[in-house]
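Student: Pasting the relevant annotations from Swiss-Prot:
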- H68, H140, E206, D281: Fe(2+) binding site (BINDING)
- H68 to A: 46-fold decrease in affinity for Fe(2+). 100-fold decrease in affinity for Fe(2+); when associated with A-140, A-206 and A-281 (MUTAGEN)
- H140 to A: 60-fold decrease in affinity for Fe(2+). 100-fold decrease in affinity for Fe(2+); when associated with A-68, A-206 and A-281 (MUTAGEN)
- E206 to A: 1.5-fold decrease in affinity for Fe(2+). 100-fold decrease in affinity for Fe(2+); when associated with A-68, A-140 and A-281 (MUTAGEN)
- D281 to A: 18-fold decrease in affinity for Fe(2+). 100-fold decrease in affinity for Fe(2+); when associated with A-68, A-140 and A-206 (MUTAGEN)
- V77 to A: In strain: AP1 (VARIANT)
Amino acid sequence: MGKRMSLILGAFLSVFLLVACSSTGTKTAKSDKLKVVATNSIIADMTKAIAGDKIDLHSIVPIGQDPHEYEPLPEDVEKTSNADVIFYNGINLEDGGQAWFTKLVKNAQKTKNKDYFAVSDGIDVIYLEGASEKGKEDPHAWLNLENGIIYSKNIAKQLIAKDPKNKETYEKNLKAYVAKLEKLDKEAKSKFDAIAENKKLIVTSEGCFKYFSKAYGVPSAYIWEINTEEEGTPDQISSLIEKLKVIKPSALFVESSVDRRPMETVSKDSGIPIYSEIFTDSIAKKGKPGDSYYAMMKWNLDKISEGLAK
């Protein structure tokens with residue numbers, strides 16, 4: 001009986017050690033991958049489209065949350081400290097307002113343009129116009145697909161610099177991704193060119209569509225200018241309603257990452273319906289419409305053009 005028990009125990013230990021070794025091997029293989037951190041779901045999705053499974057990727061701001069103001073979790077601090085490369089938007093997004101990202105990388109002892117990089121580098125910046133934010137950069141450059149292409153090229157450039165052994169994969173994926181975005185951009189311009197000029201007005205909660213407006217020739221109006229200021233005050237709401245009495249657009253839109261109630265008040269008091277939810281600061285959860293940068297931009301372009309054409 002003792003001998004049999006020894007054999008069973010020996011077999012068990014052999015299996016245990018085999019599993020443990022296998023597990024350790026997997027862990028080591030994973031740790032060999034480039035450790036990449038992106039500040040939000042949009043940048044993370046672009047990075048994933050270019051890098052695929054060649055990297056370990058962590059996105060800081062959860063899907064559906066506001067990247068302007070965020071309190072990093074312990075996991076975010078750990079991942080940032082251990083990252084080989086960090087991608088952030090810049091131009092007054094994560095480094096505006098309470099500057100949560102600036103504090104995060106400082107505490108992690110990371111260096112700009114060595115460890116962390118602004119993916120917006122090289123875009124033509126548009127500036128805010130409101131009294132409290134006048135002269136500050138408008139961060140929402142990705143809402144112009146041409147800027148999304150610049151973001152993607154900046155991401156690929158740093159991935160290649162940090163991980164040259166996978167250069168061929170990054171270049172191949174970038175080429176396919178850029179072609180896809182260029183095709184969508186061309187289709188969007190045709191759609192908006194076909195809409196009558198007197199119907200062209202995007203009305204949103206946050207004034208985040210300036211880059212979109214410039215790219216596709218559609219002016220914008222909003223309740224508040226940027227999410228770092230007061231949002232949906234009575235004065236902001238009444239000011240927009242007065243404008244809408246003159247302009248009379250056919251539809252309103254509300255962003256997925258903001259409180260719907262201010263726009264619902266505008267809709268009720270103006271008699272103008274909310275046509276659709278749209279995406280600005282975040283992609284959608286996996287499996288939902290808008291669950292990638294490409295998908296969210298296609299959704300926005302389709303819904304806005306449909307709403308304005310009514």
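Think of each number as a place in line: the chain as shown, counted from 1.
Just so it is clear, glycine is given a Cβ too, placed from its N, Cα and C backbone atoms.
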Student: Looking at the recorded positions H68, V77, E206, D281, which has the shortest Cα distance to H140 (mutagenesis position)?
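Tutor: Spatially nearest to H140 (mutagenesis position) by Cα position is D281.
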Student: I want the residues beyond H68, H140, E206, D281 whose C-beta is within 8 angstroms of the mean position of the Fe(2+) site's C-beta atoms, in chain order.
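Tutor: My list of surrounding residues reads D66, P67, L93, P139, C208, I226, N227, E255, S257, T280.
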Student: Relative to the Cβ of D281 (mutagenesis position), which residues of the same chain, six or more apart in sequence, are found under 8 Å away?
Tutor: N40, I42, D66, P67, H68, H140, C208, N227, E255, S257
Student: For V77 (variant position), which residues of its chain lie six or more apart in sequence with Cβ-Cβ distance below 8 Å?
Tutor: L104, N107, A108
Student: As a test of the contact definition, list every same-chain residue at least 6 positions from E206 (mutagenesis position) whose Cβ is closer than 8 Å to its Cβ.
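Tutor: For E206 (mutagenesis position), the qualifying residues are Y222, I223, W224, E225, I226, N227, E231, E255, V258, T280.
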Student: Could you tell me which three-state DSSP class V77 (variant position) falls into?
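Tutor: In the DSSP reduction, V77 (variant position) maps to helix.
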Student: Would you mind checking how many other C-beta atoms are within 10 angstroms of the C-beta on H68 (mutagenesis position)?
Tutor: 22
Student: Let me check the 10 A CB neighbour count of H140 (mutagenesis position). How many other CB atoms are there?
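Tutor: So the number of other Cβ atoms within 10 Å of H140 (mutagenesis position) is 23.
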Student: Check E206 (mutagenesis position) against DSSP and tell me helix, strand or coil, would you?
Tutor: strand
